[in-house]
Amino acid sequence: MTLNGGSGASGSRGAGGRERDRRRGSTPWGPAPPLHRRSMPVDERDLQAALAPGSLATTAAGTRTQGQRLDWPEGSSDSLSSGGSGSEEGVYKVLLLGAPGVGKSALARIFGGIEDGPEAEAAGHTYDRSITVDGEEASLLVYDIWEEDGGCWLPGHCMAMGDAYVIVYSITDKGSFEKASELRVQLRRARQTDDVPIILVGNKSDLVRSREVSVDEGRACAVVFDCKFIETSAALHHNVQALFEGVVRQIRLRRDSKEDNARRQAGTRRRESLGKKAKRFLGRIVARNSRKMAFRAKSKSCHDLSVL
């Protein structure tokens, strides 16, 4: 499995190709850095070695031709990261997974601010962007992952490196929906002990007449596999901003939840009283008898990316 795009093409480009690599950015920090096009690393250390020191947050994002900047709608604060602007610890790695042709690359390019066209392929397929969500800035490093012919779907290093996973299918392709379910199973097996955000995305929601996967099917799948759900349209840019902002919120919610749980456990190590034990036991019985109600409640919240 590799990131879309290869490194061999850069050496054969002439002066025109090198000029495209130095396309003028539209941010106040000056020109964007040169493109980084590379294969999927064996592990995360190889990825870090492939980049210049301090440049983990300065990959292909922000590289575009003049007039092709695709901003979030007005009212959302965002900026493209400049060289060395963020530390490695402050970057969230997000992997886009899914069958070929479901629109992963289109979603990634919208996030990176790059418009589809003849120049789009030159921009690489790893995108970095800093966005402000709920008044707090976050840097996302988005990988557009694709399957090589005869390759396995998700190698171990891919499973281990993500801070969040976005599994994309097309609502017009039932097979891609089934493949998305397979990917979710693989992730669950690989990271059973990790509470990693996984978001199921039904793309191409604008193609209503060609729909093969209903909203209810997508939502039910998300509930069964314990992940979030959203439908998007890359063609109309519908819900794309909500998707990536939701990724940030899900990462933060899990981070904050772990910190709260640690504090709670540290402060409640004293022995429980008999009344508390009885209450906890009764709570378990009620929970067993309320599975259907819990399933309904979960199905109502699985599309809300602002809650766990």
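The backbone N, Cα and C atoms fix where each Cβ goes, glycine too.
Sequence annotations record features per position, and here Swiss-Prot assigns GTP binding site to Gly98, Ala99, Pro100, Gly101, Val102, Gly103, Lys104, Ser105, Asn203, Lys204, Ser205, Asp206 based on similarity to another entry. The number of other CB atoms found within 10 A of the CB of Pro100 (GTP binding site), across every protein chain shown, is 10.
Where Swiss-Prot documents Ser26 to Ala as a mutagenesis experiment, the accompanying text is: Reduces amplitude of peak Ca(2+) current induced in ventricular and atrial cardiomyocytes by nonselective beta-adrenoreceptor agonist isoproterenol; however, basal electrophysiological properties of Ca(2+) channels did not differ; when associated with A-39; A-273 and A-301.
Annotation of the mutagenesis experiment Ser39 to Ala in Swiss-Prot: Reduces amplitude of peak Ca(2+) current induced in ventricular and atrial cardiomyocytes by nonselective beta-adrenoreceptor agonist isoproterenol; however, basal electrophysiological properties of Ca(2+) channels did not differ; when associated with A-26; A-273 and A-301.
Annotation of the published mutagenesis Ser105 to Ala in Swiss-Prot: Loss of interaction with CACNB2. QT prolongation and ventricular arrhythmias, caused by the augmentation of L-type Ca(2+) channels in the heart; the original residue is retained in the structure shown. All chains included, 22 other C-beta atoms sit within 10 angstroms of the C-beta of Ser105 (mutagenesis position).
Recorded in Swiss-Prot as a mutagenesis result, Ser273 to Ala carries the remark: Reduces amplitude of peak Ca(2+) current induced in ventricular and atrial cardiomyocytes by nonselective beta-adrenoreceptor agonist isoproterenol; however, basal electrophysiological properties of Ca(2+) channels did not differ; when associated with A-26; A-39 and A-301.
The Cβ of Ser301 (mutagenesis position) has 13 other Cβ atoms within 10 Å, all protein chains considered. According to Swiss-Prot, the mutagenesis experiment Ser301 to Ala carries the following note: Reduces amplitude of peak Ca(2+) current induced in ventricular and atrial cardiomyocytes by nonselective beta-adrenoreceptor agonist isoproterenol; however, basal electrophysiological properties of Ca(2+) channels did not differ; when associated with A-26; A-39 and A-273.
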For Val102 (GTP binding site) and Ser301 (mutagenesis position), the CA-to-CA distance in whole Å is 25
The sparsest Cβ environment within 10 Å, among the binding-site residues Gly98, Val102, Lys104, Ser205, is found at Ser205
Long-range same-chain neighbours of Asn203 (GTP binding site), Cβ under 8 Å, sequence gap at least 6? Val102, Gly103, Ala106, Leu107, Val168, Tyr169, Ser170, Ile171, Glu231, Thr232, Ser233, Ala234
